[in-house]
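Peer 1: Below: one structure in structure tokens.
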Amino acid sequence: MVRMNVLADALKCINNAEKRGKRQVLLRPCSKVIIKFLTVMMKHGYIGEFEIVEDHRAGKIVVNLTGRLNKCGVISPRFDAPINDIEKWTNNLLPSRQFGYVVLTTSGGIMDHEEARRKHLGGKILGFFF
């Protein structure tokens, strides 16, 4: 079967494993976008460490789960989010102002909405987690 959206598949696997109470989840294939998204999630403590397993094909990622993640998902298509519209997107996607992050891809790399606001960057919305 052909994978249409690798990031969506990976986040759905993480979501399902978290709901089942698993401690680890195996994601394949590996991509740079998935690694950067997981790095943002790890920086905020929603997942534990993750390890990239190179198998001379597409690669795999083993993610350690902490049980803190409620939901994560992809926004498809990747809508444009100028700096002044990021607030509107966070209100639509996140349950409250206190927690959760919207992940954007900007000219400065993949980052959460707070870092993008600090750096005064807009971009395209990849997904969210809380």
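Note: Cβ is positioned from N, Cα and C throughout, glycine not excepted.
Original residues only.
So Swiss-Prot says this about it:
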{"type": "VARIANT", "residues": "Val6 to Ile", "note": "In strain: LA79"}
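Quick one: how deep are these features, and who are their neighbours?
Peer 2: In sequence order, Pro29, Ser31, Val33, Ile34 make up the list of same-chain residues 6 or more apart from Val6 (variant position) whose Cβ falls under 8 Å from its Cβ. In the three-state DSSP reading, Val6 (variant position) counts as helix.
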